[in-house]
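Heads up: the structure comes next, in structure tokens.
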Amino acid sequence: MSSILPFTPPIVKRLLGWKKGEQNGQEEKWCEKAVKSLVKKLKKTGQLDELEKAITTQNVNTKCITIPRSLDGRLQVSHRKGLPHVIYCRLWRWPDLHSHHELRAMELCEFAFNMKKDEVCVNPYHYQRVETPVLPPVLVPRHTEIPAEFPPLDDYSHSIPENTNFPAGIEPQSNIPETPPPGYLSEDGETSDHQMNHSMDAGSPNLSPNPMSPAHNNLDLQPVTYCEPAFWCSISYYELNQRVGETFHASQPSMTVDGFTDPSNSERFCLGLLSNVNRNAAVELTRRHIGRGVRLYYIGGEVFAECLSDSAIFVQSPNCNQRYGWHPATVCKIPPGCNLKIFNNQEFAALLAQSVNQGFEAVYQLTRMCTIRMSFVKGWGAEYRRQTVTSTPCWIELHLNGPLQWLDKVLTQMGSPSIRCSSVS
């Protein structure tokens, strides 16, 4: 490998030789600076040999390699900030790593990032990639009775939802602007995995599907499996009660919806360029405050929403609401710099398996759970002047395609005609 910067120490060259993935010239320079920065820190603490041993042997049974934890948990390398364990795991193991949500520390790691100690371990072999759990197939009895018409779907559009604030126990992330590396998705901020799990999983339904009820034991049971679609969600943008622009189809595991005027791409849905002849002054003012908007992650069968805007976002997620024991229509305020788990595939799978035992209508009602509504800047509900989502100036609706298609297959197996599942707006 040719020297990128003059006077590259031999140890840095050796470590760069183990780098994964191909980068352009600018990115190669940044990688070298990241390695030089780490080498400089480890020389002072005598851990350099252990780093080289871990990288060259690719062995988990190496020691923790630690650097001091900064105040906000991030490491700055050449005007770019990121979480240190993510930076070095991406550099030496997974060049396609998007976020710390994709990493889980090994049990043997004594200074894992999520432990919030004064030192943080950056040994890339002390972390493992979170794998998407395989969802068990739903066993569906084949019914002969086809419903004459679909039951009415629970519709939260015209009721006044309750309001709640960001769940206590989740620390807000530091809201420091960052410059993502070219071709990479930027890391999100600092949230303790332990705290996230403790708070988010409270009240979760039992994740093991219930066995079929005795009444179904003698029926012909057909397994209906979950299939991951090419586009994990579809996003529609609304101003008041009018849909604006085309539906965005998300294929990337991390993408943003923002208020800027850049052309949209697979990782960004930019609302700034969308025109609407009926746009009023209130909508125009709100659009100016969307800013960096919201980042959506789909990782390990879970969906997270992170507020990047300087103003709060407001989320109505029936799946999240069930986890907390709230009313299904509750709207949760997410302050700037915080993120919230808004959907969990395993929880949905358990609910679907239980609902099959309760009949067609119970399964059909889960359609509403696959739709998430989110408003920018202005909230709605009982505590706000605007009491319905269609009264908010700027909002989006997410349709989770995998769960919706799974529902469609289950309903078809139960005896319904094939339908296009959608929410009632």
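Using N, Cα and C of the backbone, Cβ positions are placed for all residues, glycine too.
What you see is the original sequence, not a version with the noted changes.
Less than 8 angstroms from the CB of Thr8 (mutagenesis position) sit Glu32, Lys36, each of them six or more residues away in the same chain. As a published mutagenesis entry, Thr8 to Val appears in Swiss-Prot alongside the note: Reduced phosphorylation, increased transcriptional and antiproliferative activities. Further increase in transcriptional and antiproliferative activities; when associated with V-179 and A-213.
Annotation comment: Swiss-Prot describes 10-136 as domain 'MH1', evidence class sequence analysis.
Under the heading of mutagenesis, Swiss-Prot lists Lys33 to Arg and annotates it as follows: Slightly decreased monoubiquitination.
The Cβ neighbour count for Lys41 (mutagenesis position), using a 10 Å radius and every protein chain shown, is 18. Under its mutagenesis annotations, Swiss-Prot gives Lys41 to Ala the following note: Greatly reduced interaction with DNA and JUN. Abolishes interaction with DNA and JUN; when associated with A-40; A-44 and A-43.
A mutagenesis experiment is reported in Swiss-Prot for this position, Lys43 to Ala, and the note states: Little effect on interaction with DNA or JUN. Abolishes interaction with DNA and JUN; when associated with A-40; A-41 and A-44. For Lys43 (mutagenesis position), the count of additional Cβ atoms within 10 Å of its Cβ stands at 12 [all protein chains shown].
Spatially close to Cys109 (Zn(2+) binding site) yet at least six residues away along the chain are Cys64, Cys121, Asn123, His126, Tyr127, judged by Cβ distances under 8 angstroms. Under the heading Zn(2+) binding site, Swiss-Prot lists Cys64, Cys109, Cys121, His126.
The domain 'MH2' annotation in Swiss-Prot covers 232-425 and rests on sequence analysis.
Within 10 Å of the C-beta of Lys341 (mutagenesis position) there are 23 other C-beta atoms, taking all protein chains into account. For the published mutagenesis Lys341 to Arg, Swiss-Prot gives the following note: No effect on acetylation. Completely abolishes acetylation and 97% reduction in transcriptional activity; when associated with R-333; R-378 and R-409.
All chains included, 22 other C-beta atoms sit within 10 angstroms of the C-beta of Lys378 (mutagenesis position). Quoted from Swiss-Prot, the note on the mutagenesis of Lys378 to Gln is: Increased transcriptional activity. No further increase in transcriptional activity with EP300.
In Swiss-Prot, the entry for mutagenesis Lys378 to Arg states: Greatly reduced acetylation and 85% reduction in transcriptional activity. Completely abolishes acetylation and 97% reduction in transcriptional activity; when associated with R-333; R-341 and R-409. The structure shown retains the original residue.
One mutagenesis experiment named in Swiss-Prot is Ser418 to Ala, and its note says Increased constitutive activity.
Here the candidates are the mutagenesis positions Lys33, Lys341, Lys378. The one whose C-alpha lies nearest to that of Lys43 (mutagenesis position) is Lys33.
With all protein chains in the displayed structure included, the most crowded Cβ environment within 10 Å among the binding-site residues Cys64, Cys121 is that of Cys121. Mean pLDDT, taken over the domain 'MH2' (232-425), works out to 91 on the 0 to 100 scale. A Cβ within 8 Å of the Cβ centre of Cys64, Cys109, Cys121, His126, the residues given for Zn(2+), is found for these other residues of the same chain: Lys63, Ile65, Thr66, Ala105, Met106, Leu108, Glu110, Phe111, Ala112, Val122, Asn123, Tyr127.
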